[in-house]
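Everything on this sheet refers to the single structure shown next.
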Amino acid sequence: MTTDTARRHTGAERANEMTYEQLARELLLVGPAPTNEDLKLRYLDVLIDNGLNPPGPPKRILIVGAGIAGLVAGDLLTRAGHDVTILEANANRVGGRIKTFHAKKGEPSPFADPAQYAEAGAMRLPSFHPLTLALIDKLGLKRRLFFNVDIDPQTGNQDAPVPPVFYKSFKDGKTWTNGAPSPEFKEPDKRNHTWIRTNREQVRRAQYATDPSSINEGFHLTGCETRLTVSDMVNQALEPVRDYYSVKQDDGTRVNKPFKEWLAGWADVVRDFDGYSMGRFLREYAEFSDEAVEAIGTIENMTSRLHLAFFHSFLGRSDIDPRATYWEIEGGSRMLPETLAKDLRDQIVMGQRMVRLEYYDPGRDGHHGELTGPGGPAVAIQTVPEGEPYAATQTWTGDLAIVTIPFSSLRFVKVTPPFSYKKRRAVIETHYDQATKVLLEFSRRWWEFTEADWKRELDAIAPGLYDYYQQWGEDDAEAALALPQSVRNLPTGLLGAHPSVDESRIGEEQVEYYRNSELRGGVRPATNAYGGGSTTDNPNRFMYYPSHPVPGTQGGVVLAAYSWSDDAARWDSFDDAERYGYALENLQSVHGRRIEVFYTGAGQTQSWLRDPYACGEAAVYTPHQMTAFHLDVVRPEGPVYFAGEHVSLKHAWIEGAVETAVRAAIAVNEAPVGDTGVTAAAGRRGAAAATEPMREEALTS
């Protein structure tokens with residue numbers, strides 16, 4: 001190797017090492033050396049305590065997207081005195097991928113009981129996401145426990161004030177909290193009554209934890225693998241990775257290494273594992289058998305994401321942890337964006353989709369566009385009304401912009417001048433995953449029932465109906481004879497047969513599917529679960545039961561099918577109406593056919609890939625993408641800044657969107673007044689104040 005070649009190799013290695021360290025800082029929210037500021041503490045101060053520092057002259061700021069990132073940034077900047085306009089493509093609601101199905105004034109209720117609601121998107125908030133939780137508290141919203149694992153309702157004390165948000169910094173152990181402790185608050189005990197059903201074997205989670213052999217043998221596992229739960233397998237495989245940055249104590253808990261080693265350890269994790277998919281890690285690094293990988297993928301919900309980056313599943317393993325505490329917002333997750341939006345009525349413009357973005361960056365070859373340039377606006381955004389892609393455009397101008405829409409959606413926006421090469425690559429290549437939910441409403445919370453509850457409710461429909469559902473192995477003719485005479489001629493059969501159901505609401509399509517379905521359903525024990533979820537290898541994959549009843553109601557909405565990636569793609573092939581019959585049938589395979597009597601015929605479904613504004617559930621990198629371009633995702637392009645979950649390394653979480661929104665707001669607030677036409681807003685609020693919006697045909701870049 002020549003001296004020049006060696007130098008080039010050394011230079012490339014140094015550049016790579018700097019990339020790994022910077023990515024570790026992004027992940028951990030560590031500021032630049034030498035101060036190594038804890039950015040989370042700073043963001044908490046800005047978001048919750050003191051707001052942005054007083055700015056210089058107010059700036060005209062355009063924000064694209066009224067999801068949680070756009071709303072948080074808009075709120076901070078408006079309170080700081082800037083002239084903010086938030087452009088939202090959706091004409092009907094704010095919130096982006098925070099969406100709750102609920103009754104709206106003047107519109108048909110999504111469920112038979114208008115009091116019911118259910119989440120189409122974000123549904124749980126972990127205790128280690130302090131920005132989101134503290135914001136919820138600051139806005140006066142009520143948070144309550146979300147039960148990732150079902151609980152014993154006779155234990156704990158949830159009626160006491162909820163504990164405050166608490167964060168302990170990696171710097172000098174400094175702490176932040178937003179209230180006094182609440183020692184009276186107690187979480188209920190976990191029961192693990194919910195189900196795992198795979199390969200026609202079904203056990204409760206509690207049984208699987210003590211004896212996983214029957215489930216594991218269904219995947220053809222042998223030897224010691226049959227005696228380990230898949231969760232234990234994965235944890236054992238990940239222990240060497242955790243050793244990079246933390247130390248295991250005698251009691252099994254882990255503590256972070258001293259700061260420099262902790263940061264360097266995470267940089268080494270990025271270096272050594274960003275090139276792995278989760279499937280490759282389990283097979284090559286952990287040396288699991290193919291059968292073990294299949295079991296892990298099915299039960300731990302990794303199957304459809306085994307081809308995606310190791311890092312996403314590794315971080316998600318910490319984020320969706322059965323031992324962690326999770327919260328939800330009473331009234332639905334929608335309460336968070338809607339509450340923020342109330343104070344931004346004058347700033348939000350609904351039903352305006354960005355189709356063209358032009359900006360002036362004096363650092364780029366003196367380029368100026370048709371609408372931007374020296375002495376004029378630095379940013380011009382052109383929009384069309386929702387549902388009118390070929391309409392004449394409306395132009396909005398400003399000094400700076402924050403783009404919060406997903407890159408999957410930004411891909412369809414004309415940008416002049418083009419972003420830098422690495423940014424364009426990130427916009428083009430960032431992998432967006434799929435997620436699809438199917439929700440079904442029932443007039444009684446049968447998942448909480450004991451067998452005594454089942455007998456009471458079924459025999460209230462017709463004496464002997466409980467015994468009918470308990471019969472097993474009969475052919476259809478025998479089953480028909482066993483059916484009580486009083487319910488043989490119901491117009492919908494036993495679908496929605498309970499008196500609490502208005503069977504006239506059950507659509508003919510669903511009734512026809514029900515009549516022609518060969519599934520009679522097995523006999524299954526009462527689930528008797530409060531919250532939590534079950535797992536199956538049928539297309540529904542994951543099922544979640546409500547953590548809390550809606551006050552004054554006896555029914556509830558079950559998340560009957562929750563799937564990601566390729567699993568979600570199968571559901572996306574069906575029309576919405578078709579999904580309900582399949583979801584009910586697959587729910588019955590786990591819980592027994594008798595649940596049909598409480599089905600109201602009402603359901604809702606959400607495919608985020610088919611959503612025209614989201615174009616996918618969330619950014620989920622493939623191997624190498626994080627090291628290839630994530631640092632370029634974060635960087636602004638002249639006067640254009642970026643925020644959203646995809647700009648963070650907390651992909652798919654509200655916390656990632658919030659932290660990037662605060663960061664973008666700080667940067668825009670502190671941006672110097674340069675040769676970009678920054679002017680004080682005059683007259684009315686809104687970034688179009690200094691330049692009246694004009695109508696014109698869409699320009700090409």
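Using N, Cα and C of the backbone, Cβ positions are placed for all residues, glycine too.
Per Swiss-Prot, FAD binding site is recorded for ALA69, GLU88, ALA89, ARG97, MET123, ARG124, MET354, SER409, GLU645, TRP653, ILE654, and the stated evidence type is experimental evidence. Long-range neighbours of ALA89 (FAD binding site) (same chain, six or more residues apart, CB within less than 8 Å of its CB): GLY65, GLY351, GLN352, ARG353, MET354, THR383, GLU386, ILE405, TYR613. DSSP assigns ALA89 (FAD binding site) to coil in the three-state reduction, outside any helix or strand.
Secondary structure from DSSP puts ARG305 (mutagenesis position) in a helix. Around the Cβ of ARG305 (mutagenesis position), a 10 Å sphere holds 21 further Cβ atoms from the protein chains shown. Here Swiss-Prot describes ARG305 to Lys as a published mutagenesis experiment; the accompanying note says: Strong decrease in L-glutamate oxidation. Changes substrate specificity, the mutant can use L-histidine, L-phenylalanine and L-leucine.
The annotation that Swiss-Prot gives for the mutagenesis experiment ARG305 to Ala reads: 20-fold decrease in L-glutamate oxidation. Changes substrate specificity, the mutant can use L-histidine, L-phenylalanine and L-leucine.
Among the mutagenesis entries in Swiss-Prot is ARG305 to Asp, noted as: Strong decrease in L-glutamate oxidation. Changes substrate specificity, the mutant can use L-arginine, L-histidine, L-phenylalanine and L-leucine.
Quoted from Swiss-Prot for the published mutagenesis ARG305 to Leu: Strong decrease in L-glutamate oxidation. Changes substrate specificity, the mutant can use L-histidine, L-phenylalanine, L-leucine and L-asparagine.
For ARG305 to Glu, Swiss-Prot lists a mutagenesis experiment annotated as follows: Exhibits strict specificity for L-arginine.
The DSSP secondary structure for HIS312 (mutagenesis position) is helix. Mutagenesis annotation in Swiss-Prot: HIS312 to Ala, described as Strong decrease in L-glutamate oxidation. Has little influence on substrate specificity; the structure shown retains the original residue.
In sequence order, ASN301, SER304, ARG305, ASP433, GLN434, ALA435, GLU617 make up the list of same-chain residues 6 or more apart from TRP564 (mutagenesis position) whose Cβ falls under 8 Å from its Cβ. Quoting Swiss-Prot on the mutagenesis of TRP564 to Ala: Strong decrease in L-glutamate oxidation. Has little influence on substrate specificity.
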Rounded distance in angstrom between the Cα atoms of GLU645 (FAD binding site) and HIS312 (mutagenesis position): 13
Chain-internal residues near HIS312 (mutagenesis position), provided their CB is under 8 angstroms and they sit 6+ positions away: MET278, ARG305, VAL620, TYR621, HIS651
Binding-site residues compared (MET123, MET354, ILE654) - highest count of Cβ atoms within 10 Å: ILE654
Cβ contacts of ALA69 (FAD binding site) (under 8 Å, same chain, 6 or more positions away): GLY96, THR404, ALA643, GLY644, GLU645, ALA657, VAL658, THR660, ALA661, ALA664
